[in-house]
Amino acid sequence: MGLFSFDGGKKESQPPNTRSQRKLCWESRDAFFQCLDKADILDAMDPKNSKSIKSHCKVENEKFEENCAHSWIKYFKEKRVIDFKREQTIKRIEQEAKQRERNQ
């Protein structure tokens, strides 16, 4: 410890970034997202969903937050919403294309 180092008396432990830790993180993420799907919750970052998440997916959320780095958690939650919107847009475009083909 250096003369001027200061950690505020609190150390935040980050899981090591090893292959096995990443695998554990992904498995925890998948279990949490599966629980969200069952509870019909899309956006885990929306404060409106926090009560539902606590009542339906508390254990899965705790494991996810325990096994993944904070930056990964935020990324995965945001990516879930973006991927859903992307899939919906693709479906809509495909349906519109089919409709145009039928009308010709």
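Note: Cβ is positioned from N, Cα and C throughout, glycine not excepted.
Residues as originally present; substitutions not included.
Look at Swiss-Prot and you will find 22-76 tagged as domain 'CHCH', backed by sequence analysis.
Swiss-Prot lists C25 to A among its mutagenesis entries, and the accompanying note reads: Loss of function. Localizes correctly to the mitochondrion, but reduces the steady-state level of the protein in the mitochondrial fraction.
Counting only residues at least six positions away in the same chain, no Cβ atom sits under 8 Å from the Cβ of W26 (mutagenesis position). The annotation that Swiss-Prot gives for the mutagenesis experiment W26 to C reads: Loss of function. Localizes correctly to the mitochondrion, but severely reduces the steady-state level of the protein in the mitochondrial fraction.
The note that Swiss-Prot attaches to the published mutagenesis C35 to A is: Loss of function. Localizes correctly to the mitochondrion, but reduces the steady-state level of the protein in the mitochondrial fraction. Spatially close to C35 (mutagenesis position) yet at least six residues away along the chain are H56, C57, E60, N61, judged by Cβ distances under 8 angstroms. DSSP assigns C35 (mutagenesis position) to a helix.
Cβ neighbours within 10 Å of C57 (mutagenesis position), excluding its own Cβ and spanning all shown chains: 24. The mutagenesis experiment C57 to A is recorded by Swiss-Prot, whose note states: Loss of function. Localizes correctly to the mitochondrion, but reduces the steady-state level of the protein in the mitochondrial fraction.
Among the mutagenesis experiments that Swiss-Prot reports, C68 to A is described with the note: Loss of function. Localizes correctly to the mitochondrion, but severely reduces the steady-state level of the protein in the mitochondrial fraction. DSSP gives C68 (mutagenesis position) a coil state; it is part of no helix or strand.
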Taking the Cβ of C68 (mutagenesis position) as the centre, count every other Cβ atom within 10 Å, in any protein chain shown.
23
Rounded to an integer, what is the Cα-Cα distance in Å between C25 (mutagenesis position) and C68 (mutagenesis position)?
5
